[in-house]
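Below: one structure, written as C-alpha cells.
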Amino acid sequence: MSLGNTTVVTTTVRNATPSLTLDAGTIERFLAHSHRRRYPTRTDVFRPGDPAGTLYYVISGSVSIIAEEDDDRELVLGYFGSGEFVGEMGLFIESDTREVILRTRTQCELAEISYERLQQLFQTSLSPDAPRILYAIGVQLSKRLLDTTRKASRLAFLDVTDRIVRTLHDLSKEPEAMSHPQGTQLRVSRQELARLVGCSREMAGRVLKKLQADGLLHARGKTVVLYGTR
C-alpha cells in the first residue's frame, strides 16, 4: 500500500514471547503466591534509590529498564514483555536500593513478590517448582548479558547510523512489532530511539531522514516501516 499521506496499513501483531522454560502449571502456582497489580502506560514502577526487595513478573504488557545519568539523560538497557522476570538480580546479589528505572511502555499487569517470601516458598509449597523457576531466571539473565554485551560493543565500535539500523532490526523482532506488506512496522519515537542507541533526539531524527532517503525505511511520526524484514 502507498506510504503517502493517506496510508492505510493492514497489520497483524506478532506472537508474544512465551514464558521461558516455564509450563502453565508452574506459572499458575507462582502467581497464586504473588500480588497482581496493574500499571498505566509510561509509569515508573521503581526508580534509583527505591528499596530493592521485590521480584516482578510481567503477566501482560511491556516494560523498559532505563539507566539515568546525573544530568537526567536516559539510556534504555532493554525491553521486557509477557513471561519475563524483572528485578531478579536481588535473588542472588544483596542490594538495598534500585540502581535503574523500571518503566511501563504499555498498560501492564505485573506480579510482585518479595525476595524473602519467595525464598521461603522455595523451601515449602513451591519446592517442586523452584528448579524450573530458577532455571528460567538463569536463561533470562544469560540472554540479557548477551544483549548488554552487544549494546556495549555497538556503543564502542559503531557510528550512530549503524547503531540505529541494528536497533531497528532488533525492534522488528519484538512482540510489539507488526507485519507490513513491505516489511515490519514499528512504533518508536525519536526520543525513545535516542535513548536506545545513546545519541541526541535530533541526531536520531537526522539519521532516520537519511535512511529514508536511502530507501531503507519510511518514518512518519512515531511509525517506522522497516523494509525487507518480513
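In case you wondered, yes, glycine gets a Cβ from its N, Cα and C as well.
What you see is the original sequence, not a version with the noted changes.
A quick note: this is a predicted structure, and the numbers were derived from the prediction, not measured.
Here ASP50 (nucleoside 3',5'-cyclic phosphate binding site) comes close to THR97, ARG98: these same-chain residues lie at least six apart in sequence, with C-beta atoms under 8 angstroms from its C-beta. According to Swiss-Prot, the feature nucleoside 3',5'-cyclic phosphate binding site maps to 18-139.
Under mutagenesis, Swiss-Prot gives ASP70 to Ala with this note: Almost no change in DNA-binding, but decrease in c-di-GMP-binding. All chains included, 5 other C-beta atoms sit within 10 angstroms of the C-beta of ASP70 (mutagenesis position).
In this view, GLU99 (mutagenesis position) is surrounded by 13 other Cβ atoms within 10 Å of its Cβ, with every protein chain counted. For the published mutagenesis GLU99 to Ala, Swiss-Prot gives the following note: Decrease in DNA-binding.
The annotation that Swiss-Prot gives for the mutagenesis experiment ARG150 to Ala reads: Decrease in DNA-binding. The secondary structure of ARG150 (mutagenesis position), as reduced to three states from DSSP, is helical. Around ARG150 (mutagenesis position), no same-chain residue six or more apart in sequence has its CB under 8 Å from its CB.
One entry in Swiss-Prot concerns the mutagenesis experiment ARG154 to Ala. Its note says: Almost no change in DNA-binding, but decrease in c-di-GMP-binding. Taking all protein chains in view, 18 other C-beta atoms sit within 10 angstroms of the C-beta of ARG154 (mutagenesis position).
What Swiss-Prot lists as domain 'HTH crp-type' is 158-230.
Long-range Cβ proximity for ASP162 (mutagenesis position), meaning a same-chain Cβ under 8 A and a gap of 6 or more residues, is found for ARG154. DSSP gives ASP162 (mutagenesis position) a helix state. While the structure shown retains the original residue, Swiss-Prot records the mutagenesis experiment ASP162 to Ala with this note: Decrease in DNA-binding.
Quoted from Swiss-Prot, the note on mutagenesis experiment ARG166 to Ala is: Almost no change in DNA-binding, but decrease in c-di-GMP-binding.
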Residue among binding-site residues SER34, ILE66, SER82, SER114, ALA130 with Cα closest to the Cα of GLU99 (mutagenesis position): ILE66
Residues near SER114 (nucleoside 3',5'-cyclic phosphate binding site) in space but at least six apart in sequence (CB under 8 A): GLY53, THR54, LEU55
Cα-to-Cα gap, ALA130 (nucleoside 3',5'-cyclic phosphate binding site) vs ARG166 (mutagenesis position), nearest whole Å: 37
For ILE66 (nucleoside 3',5'-cyclic phosphate binding site): DSSP state (helix, strand, coil): strand
Recorded positions (ARG98, ARG166), the one with most neighbouring Cβ atoms at 10 Å: ARG98
Cα separation, SER82 (nucleoside 3',5'-cyclic phosphate binding site) to ASP70 (mutagenesis position) (Å, whole number): 31
